[in-house]
Amino acid sequence: MLGVVGVLLLVAFATLLLWDFLWRRRGNGILPGPRPLPFLGNLLMYRGLDPEQIMDFVKKNQRKYGRLYRVWILHQLAVFSTDPRDIEFVLSSQQHITKNNLYKLLNCWLGDGLLMSTGRKWHGRRKIITPTFHFKILEQFVEIFDQQSAVMVEQLQSRADGKTPINIFPVICLTALDIIAETAMGTKINAQKNPNLPYVQAVNDVTNILIKRFIHAWQRVDWIFRLTQPTEAKRQDKAIKVMHDFTENIIRERRETLVNNSKETTPEEEVNFLGQKRRMALLDVLLQSTIDGAPLSDEDIREEVDTFMFEGHDTTTSAISFCLYEISRHPEVQQRLQQEIRDVLGEDRKSPVTLRDLGELKFMENVIKESLRLHPPVPMIGRWFAEDVEIRGKHIPAGTNFTMGIFVLLRDPEYFESPDEFRPERFDADVPQIHPYAYIPFSAGPRNCIGQKFAMLEMKSTVSKLLRHFELLPLGPEPRHSMNIVLRSANGVHLGLKPRA
C-alpha cells in the first residue's frame, strides 16, 4: 500500500514539475532574464532585499539583461522596462489601463476609486472628476494653499535657529494633509496644529502599515498578513474604520446641506457666515454627479475622496520635501529663486499669492521639475495585461504584470546628461526635447495623474512661502532613497532654516 502511495506521490510531483516547466516556457523564451527555479521562480533573488536596495537591483538587472527583461515570482510572470518606447506603448494605450497586482494592497483603504478602478467604471469616474481641476476651481484652491502654507511657516518659526537639522518630511506631510482635506472634502482638519487627532493618526497608522506590507512581499497576501500579523491587522482595520467613518460623516453632512438649500442656489453661489462665496470642493462635484442618470452612492463618493486624500498628501509630501532638500544644497539656485519670488510676489511676505502669480514662477517650475526627475514620488508604475501583447516584436502573454522603472529611467545618461547632477536648466524652453516618455514623473497617457496641475500649484505655493520667510541651509545627513508605495527617505529629509532679515 505504501509503495502505491509513494508511486502516486512521485507521479504527482513529476506532473507538477512538467507543468511548471511548460508553464514557464511560455515566458522564458520571450525575453532575457534570470533562470527560474522550479515552483519558486526567481523569488530567492528578492530574499533580504530592502527598500533602499530596490533601484540598484533594477539597475543591475538592466545592465545584465537589457532595458526589457522578465522575472518569475512563483508562477507570476513579471516584465520590467526602463525603455521609453515600451513605456509609451503601454501608457498611451486605451486597452492596457488595469493596474498591476501590487496596487491591490490599497484596496482595503481606497476601495474601487479612481486609482484602483478599471474599464467602464474608471472611464465614468475620470469623466466626473476632471472638471474639478478646471481653472476657476483651481483658482479657489490657491487661497487654501497659501493659508495652510502660512500655518506651516508659523509652526516652523520656533525651530528656525540656523543650526539645528529639521526633518522636513513630517512637517510637509501635515501641511499637505490640511490642504487636501480642505480641497477634497471642504473641511478643515487642522492637522498641523493637532497632529494627534484620530483621523490624522489613522492616516499615519495605515500608511506605515501598508509600507511594511509593501516591503515584505508575503504580507501583501491579505490572509497571510492576518494570520501572521494579527495585531497589525486589527490596528489597520481600526484605523481604516476611523478614516471611513470620518469621510462618511462629512459626506452625509454635505449632502444634507445641499438638499436643504434652495433649488435656485448653486454651490458656486453659496456664501459662508462672513458673506464670502463658498469654495467648491471635490466632494461637491461628486455629490452632484451622475453616471448613466444615477447619482453616485455614498460608498462611491467615499472611495474617491479617500483616493484623493491618499494621493494628495503622500506623493505631494515626497515631492515637496525632496525639492526643499535640493534647494538647501544649491545656494546659487536658492538665490535665483529668491530673486524671482521678489520680482513676481513683491517684498511683502504676507501678501497672498494668486493663480497668475504662481504661473509666472518659471524658474521655480524648472527647479521642481528637476527635483521630480531626481526624486520621482512614484518610482515605478505598473500595469496588468488582460490580453496577449507584442512589444518590440516580443510576445508577452496575458496575465503578465508589467512594471515601468521610472526612477531608473529618469537617471538614464542616454536621456539626461550627467544624470545625478541637479540642473534645473535642463527644462529651459530652448533646450532640445527628449523622448516624451523619458520624463513622466506624473505618469502619462489616459491614466496620467489627474491632479498634476493641482500638485504643481501646491508645490509652488508651499516652496515659495518657505523661501519668503526662511533661508534653507544644508544641515543634516543626505537622504537615503527608500522605495515604498511612494518614494521616501529611510533617514528622513533634513535641512536647516534661518529666518530672513
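Cβ atoms here come from the backbone N, Cα and C positions, even for glycine.
The shown structure was predicted, so the numbers you read here are calculated from the model rather than taken from an experiment.
Natural sequence variation is annotated in Swiss-Prot for LYS163 to Met, with the remark: In strain: CAM-44, CAM-48 and Berkeley. Counting every protein chain shown, the Cβ of LYS163 (variant position) has 10 other Cβ atoms within 10 Å.
Cβ contacts within 10 Å of CYS449 (heme binding site), excluding its own Cβ and spanning all protein chains shown: 17. The feature heme binding site is assigned by Swiss-Prot to GLU311, CYS449, with similarity to another entry given as support.
Here the CA atom of LYS163 (variant position) lies 38 Å from the CA atom of CYS449 (heme binding site). Its own atom aside, the Cβ of GLU311 (heme binding site) has 24 Cβ atoms within 10 angstroms in the protein chains shown. Between the C-alpha atoms of GLU311 (heme binding site) and LYS163 (variant position), the distance comes to 33 Å.
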